[in-house]
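The block underneath contains the structure these notes are about, expressed in C-alpha cells.
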Amino acid sequence: MHYRFLRDSFVGRVTYHLSKHKYFAHPEEAKDYIVPEKYLADYKPTLADDTSINFEKEEIDNQGEPNSSQSSSSNNTIVDNNNNNDNDVDGDKIVVTWDGDDDPENPQNWPTLQKAFFIFQISFLTTSVYMGSAVYTPGIEELMHDFGIGRVVATLPLTLFVIGYGVGPLVFSPMSENAIFGRTSIYIITLFLFVILQIPTALVNNIAGLCILRFLGGFFASPCLATGGASVADVVKFWNLPVGLAAWSLGAVCGPSFGPFFGSILTVKASWRWTFWFMCIISGFSFVMLCFTLPETFGKTLLYRKAKRLRAITGNDRITSEGEVENSKMTSHELIIDTLWRPLEITVMEPVVLLINIYIAMVYSILYLFFEVFPIYFVGVKHFTLVELGTTYMSIVIGIVIAAFIYIPVIRQKFTKPILRQEQVFPEVFIPIAIVGGILLTSGLFIFGWSANRTTHWVGPLFGAATTASGAFLIFQTLFNFMGASFKPHYIASVFASNDLFRSVIASVFPLFGAPLFDNLATPEYPVAWGSSVLGFITLVMIAIPVLFYLNGPKLRARSKYAN
C-alpha cells in the first residue's frame, strides 16, 4: 500500500489535523518545497496568463481539467481531453491546478496496481453493505413466527431497505460532488452509521421498529452504490472507464446474491437475528480497513485542500480552487433545484432517461424477484434444505462473472482501442451489447421457468438463472455507460440520481407481489413457468428500447437540452 493511501485516508486526515500538520504532511509543506512563482503574493499576471478559466462557459471535470464528454460536443462524439490547463490566473484570483500533466498527486496518474487496489476497496465496500438488502430473507419463516406476521409484511424490511438506498443519493450524491466534503468522508461516516444501525436491527422486537431501522440502513448504505462509479472515474482514464466500472460493479451486482447465501447458513446455525450481527461484523471490518486505506480521490477536493495549504504557506489570499469558486456561486435555490427537482424533471421530460429507467428498473426488479421465486421451486418442489437453497443463489454470481469476462475484452475492442487510435466513438457503441443482454435476459427467464418442473433436474433452472443474470449485467453496464456518455457533465449526477430513485422504488415493490404472482399462475407440473413467462414477454418487448437507441440515438440526443 502506498504512503498516500494512509496519508489521505480518514485516519490520516484526522491525525494530520490533530498533530497540527506534523504527521502525514503534504509535499507543499516540506522544508525544501519551492513555491511556484504564480502562487506568490507579489506575482503579477502577464499577457500569457490572460486566457483564464471560465467556470461558467466551460464544463470542468473532477480532475480540474476540461471535461472530455463536453469537448467536441458539436459532433456528439465521445472524446477525451486530459491536457492540464496551465492558464490558471482568473482575474484577481489564482486558481490552483495540478503540478503538470504527470503530477503524482493526481489520482489519474497513480500506478495501475494502486488504481486496482482502490477499485477493489470500493467494490468490497459496496459488497459488504449491499448484501444486507436480502441477507435476512432465508429467515423470513422464522421472522413471521417470532413477530406473528404474514409473508407480505415480513418482506417489508427488504422493500424499505431498497427504497432507502434509492432515496439516499438525493442527499449524498450532491454532497460528494462538493469540494468541501469529497467522497471519502461521506463513505466513512455513513458506513459507521450503517454499522451501528445493525446492532438495534439485530435486537429489535417488533416489525415496525425493524422496518424503520432497515430503511435507515438502506439510506446510509447508498453512497457506495450511488458514488462508487464516480470514485472509479476519479482514478481511471476515460478510455478505460467502462472496464473500471465493470470491475467495481461486480461487487454491486453480486452483493445481493451473497446475502441469502450467508443468511441461510446463519439462520440454520443460529437465527435470523444473526444475519444482522453478520452484517455488523462484515461492514465493521470494512469500516476499520477503509478508515486506514481509502484515500480521497475527488480532484476538486484534493485541489481545495492544496489551495488551503498554499494560502497558509504563502499568505496569499488570492489563491483559490475551482471548488471554492463553484461554492461561492452556488445559491440555496440552485442547490435545491439540482438536488431535488432536476432528477425528477429529467426523469419525466427526457425520453432517453425515462425509457432506460423503466428498462433497468424492470431488470433490477427481476433479480430481486428471484429471492421470492427460488424457494417456490427449490424448497417447495425439490425439497432443498435452507443451506442448499442459499447455494442456488451463487448461480446468479456465476452468470455475472461469466458476463464480465466476456464484456471486458469486447468493450476494450469496441470502445477503448478506437479512442486510443483517435477515432470517433459515439455513445451508441454500447447499444449492440445491450441488445445481446436483453436477448440473454429474456431467454434465461423462459429457460428458468419451463425447466423448473417436477421431473427435470434442478440444474436447468440454475442455468436459466445464470443466463438471466448475465443478460442483466450486460444491460446495466451498457445502458449506464450510454447515459454517462450522452448527457452533459453538469447533469450526470441528476441523471443517475433519477435512475437510482426510479429503479429502487420499482424494485422494492416487486418482492411484495412476487410470491402471489407465481402462486396464482402455477400449475401442478410447472410451478413457476407462467410467472416467468409473463416477465419474459415483458422483457422481450423491452428489447425494443435499446434497438430504438441504436437506430435513433443521435436524433433523440439532438432534441434534448441536457444531452451532449
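Glycine is treated like the rest: Cβ placed from N, Cα and C.
Annotation for Glu296 (mutagenesis position): same-chain Cβ neighbours under 8 Å, separated by at least 6 residues, are Asp8, Arg13, Gly182, Arg183, Thr184, Ser185, Leu302. Annotation of the published mutagenesis Glu296 to Ala in Swiss-Prot: Leads to general drug-sensitivity; the original residue is retained in the structure shown.
Quoted from Swiss-Prot for the published mutagenesis Lys300 to Ala: Leads to general drug-sensitivity. Under the DSSP three-state reduction, Lys300 (mutagenesis position) is assigned to helix.
Under mutagenesis, Swiss-Prot gives Lys306 to Ala with this note: Leads to general drug-sensitivity. Under DSSP, Lys306 (mutagenesis position) is assigned to a helix (H, G or I) in the three-state scheme. Here Lys306 (mutagenesis position) comes close to His26, Glu28, Val96, Glu105, Ser321: these same-chain residues lie at least six apart in sequence, with C-beta atoms under 8 angstroms from its C-beta.
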